[in-house]
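Database features (Swiss-Prot):
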| type | residues | note |
| --- | --- | --- |
| MUTAGEN | THR257 to Ala | Reduces the posttransfer editing activity 5-fold, with little change in both the aminoacylation and the pretransfer editing activities |
| MUTAGEN | LYS279 to Ala | Severely affects the posttransfer editing activity, with little change in both the aminoacylation and the pretransfer editing activities |
| MUTAGEN | ASP350 to Ala | Abolishes the pretransfer editing activity and reduces the aminoacylation activity 20-fold and the posttransfer editing activity 5-fold |
| MUTAGEN | HIS369 to Ala | Reduces both the aminoacylation and the pretransfer editing activities 2.5-fold, and the posttransfer editing activity 5-fold. Loss of specificity in deacylation |
| MUTAGEN | ASP378 to Ala | Little change in both the aminoacylation and the editing activities |
| MUTAGEN | ASP386 to Ala | Reduces the posttransfer editing activity approximately 2-fold, with little change in both the aminoacylation and the pretransfer editing activities |
| MUTAGEN | ASP394 to Ala | Reduces the posttransfer editing activity approximately 2-fold, with little change in both the aminoacylation and the pretransfer editing activities |
| MUTAGEN | CYS443 to Gly | 150-fold decrease in posttransfer editing activity against alanine, without change neither in pretransfer editing nor in aminoacylation |
Amino acid sequence: MRTSQYLLSTLKETPADAEVISHQLMLRAGMIRKLASGLYTWLPTGVRVLKKVENIVREEMNNAGAIEVSMPVVQPADLWQESGRWEQYGPELLRFVDRGERPFVLGPTHEEVITDLIRNELSSYKQLPLNFYQIQTKFRDEVRPRFGVMRSREFLMKDAYSFHTSQESLQETYDAMYAAYSKIFSRMGLDFRAVQADTGSIGGSASHEFQVLAQSGEDDVVFSDTSDYAANIELAEAIAPKEPRAAATQEMTLVDTPNAKTIAELVEQFNLPIEKTVKTLLVKAVEGSSFPQVALLVRGDHELNEVKAEKLPQVASPLTFATEEEIRAVVKAGPGSLGPVNMPIPVVIDRTVAAMSDFAAGANIDGKHYFGINWDRDVATPEVADIRNVVAGDPSPDGQGRLLIKRGIEVGHIFQLGTKYSEALKASVQGEDGRNQILTMGCYGIGVTRVVAAAIEQNYDERGIVWPDAIAPFQVAILPMNMHKSFRVQELAEKLYSELRAQGIEVLLDDRKERPGVMFADMELIGIPHTIVLGDRNLDNDDIEYKYRRNGEKQLIKTGDIVEYLVKQIKG
């Protein structure tokens with residue numbers, strides 16, 4: 001490709017509305033342009049990267065035995081009504097009617113469509129297992145699209161769905177998809193972790209997320225410094241302290257704390273160690289309970305894990321925190337003065353709280369706290385559960401090492417769905433025993449457009465993008481200095497361009513009448529891994545300057561050796 005016949009569209013300045021580095025660099029490198037909130041046009045450089053990602057995904061899915069299909073983005077509402085998700089899905093589901101007043105949706109996912117297809121196409125267990133995938137546009141009407149293509153409304157996704165007659169068969173395909181995803185992200189040159197995850201609204205019995213590690217990530221990824229243990233922070237177990245609870249050394253005293261409405265204020269004003277404080281959060285109880293709320297207690301420096309809390313049988317789902325008005329109606333005190341002593345509703349305490357002694361907590365009286373509280377002396381030990389987020393340094397749940405926490409960007413997610421959708425849509429086949437058998441399902445997603453942004457978040461410097469070789473828009477840039485004035489530079493540039501292309505290498509020849517500084521800046525901005533610079537001075541010695549984008553190292557290579565050298569660097 002020649003720049004004179006290409007839309008490069010680079011920008012010198014960073015657009016003001018671009019928050020994260022991937023959004024900034026995708027705009028500056030001429031990869032995308034915003035059409036409307038959460039909607040982007042992909043320009044030629046962006047499409048080239050997108051196709052590289054797609055091709056790797058497609059190759060590994062095919063290698064894993066998955067079969068490619070293509071399903072419509074527009075889906076009839078009756079399928080969503082049949083599955084129950086018409087009511088369950090929020091405003092992210094874009095609903096509309098056609099000219100015949102028939103309701104439809106723009107698909108955010110395709111479980112209903114694929115299950116409808118399978119219930120009409122398959123009849124016998126002998127046809128299974130099967131795993132279907134597509135690379136297709138999705139639409140989710142995000143309330144606040146942000147971070148460019150990282151959280152856009154329209155995006156490209158690889159979604160796969162497998163069908164089975166047994167859990168054992170599902171597990172085999174699940175393991176194959178886990179391995180395929182690991183190959184996909186490894187081939188792309190990404191630093192990632194596969195982590196245990198909560199199944200969330202999708203449901204099912206098992207789930208793993210594939211997280212690209214990056215400072216800008218929205219998720220906390222937890223992993224052991226010693227073993228292979230890794231989990232999303234929502235799922236990571238906080239192990240109970242091994243040390244027995246220390247004996248009481250203080251009497252419980254009621255203390256006036258009129259200006260301490262938060263743990264931070266309590267600690268500062270009374271010079272308390274934060275590890276000796278407990279915070280109490282009230283959430284709504286499950287419908288039909290004899291009590292309106294449940295009190296959840298975690299140590300002052302810990303955070304409540306809302307996913308774990310929501311799984312408590314006495315807690316309503318979705319998890320809903322009580323308002324101040326609701327709290328006062330039950331406890332007769334505000335949210336800054338709550339604690340376990342004389343709490344009139346059920347209490348659940350975190351494992352760490354159960355091991356505490358001589359601690360401070362609200363007295364359930366406005367402006368007052370109890371200091372020196374001890375379990376079983378001042379208040380009975382209530383139900384104990386793991387309800388907090390882990391913190392760095394906690395013991396790993398597998399008993400090996402300590403936990404580290406890094407930020408991650410979710411680029412893939414695999415689920416064992418079970419029979420949730422097949423039961424709702426009555427998808428079954430004749431089993432081996434001749435009886436009707438509901439199908440067991442798995443689903444497996446990769447955010448293709450998100451992968452592009454995540455790769456940039458992990459691979460950039462002050463000059464621009466530093467693409468991993470496998471997904472770079474071009475492999476080699478040829479920069480001929482003053483080619484329009486120097487015949488030998490022009491002749492060599494054309495010769496190398498032809499020879500490299502004949503070797504199957506993707507080349508961008510910068511044949512613009514531009515200053516060298518502009519040419520260098522553009523090639524570094526768009527992140528082409530290998531650059532060769534042709535100039536009369538070096539050619540006097542039969543040399544060509546080669547530069548590797550990732551480390552910035554330069555070297556002189558003889559003109560007769562440069563093609564072989566580049567082929568070796570790129571193809572190994």
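Backbone N, Cα and C atoms are what each Cβ position is placed from, and that goes for glycine too.
On a Cα basis, ASP378 (mutagenesis position) lies 51 Å away from CYS443 (mutagenesis position).
In the structure shown, across all protein chains, ASP350 is the one of the mutagenesis positions ASP350, ASP378, ASP386, ASP394 with the greatest number of other Cβ atoms within 10 Å. Of all the Cβ atoms in the protein chains shown, 23 others lie within 10 Å of the Cβ of THR257 (mutagenesis position). Residues near HIS369 (mutagenesis position) in space but far in sequence (CB under 8 A, at least 6 apart, same chain), listed by position: LEU254, VAL255, THR257, ALA260, LEU266, SER337, GLY339, ALA360, ALA361, GLY362, ALA363.
According to its DSSP assignment, LYS279 (mutagenesis position) is in a strand.
Among the mutagenesis positions LYS279, ASP350, ASP378, the residue whose Cα lies closest in space to that of ASP394 (mutagenesis position) is ASP350. Distance noted between the C-alpha atoms of ASP386 (mutagenesis position) and LYS279 (mutagenesis position) is 15 Å.
When secondary structure is read from DSSP and collapsed to three states, ASP378 (mutagenesis position) falls in the coil class. When the alpha carbons of LYS279 (mutagenesis position) and ASP378 (mutagenesis position) are compared, the span between them is 17 angstrom. Neighbours of CYS443 (mutagenesis position), defined as other CB atoms within 10 A of its CB across all chains, total 22. Under the three-state DSSP scheme, HIS369 (mutagenesis position) falls in the strand class. Following the DSSP three-state reduction, the secondary structure of CYS443 (mutagenesis position) is strand. The local packing around LYS279 (mutagenesis position), expressed as other Cβ atoms within 10 Å of its Cβ over all shown chains, amounts to 24. Between the alpha carbons (Cα) of ASP378 (mutagenesis position) and ASP350 (mutagenesis position) lies a span of roughly 18 Å.
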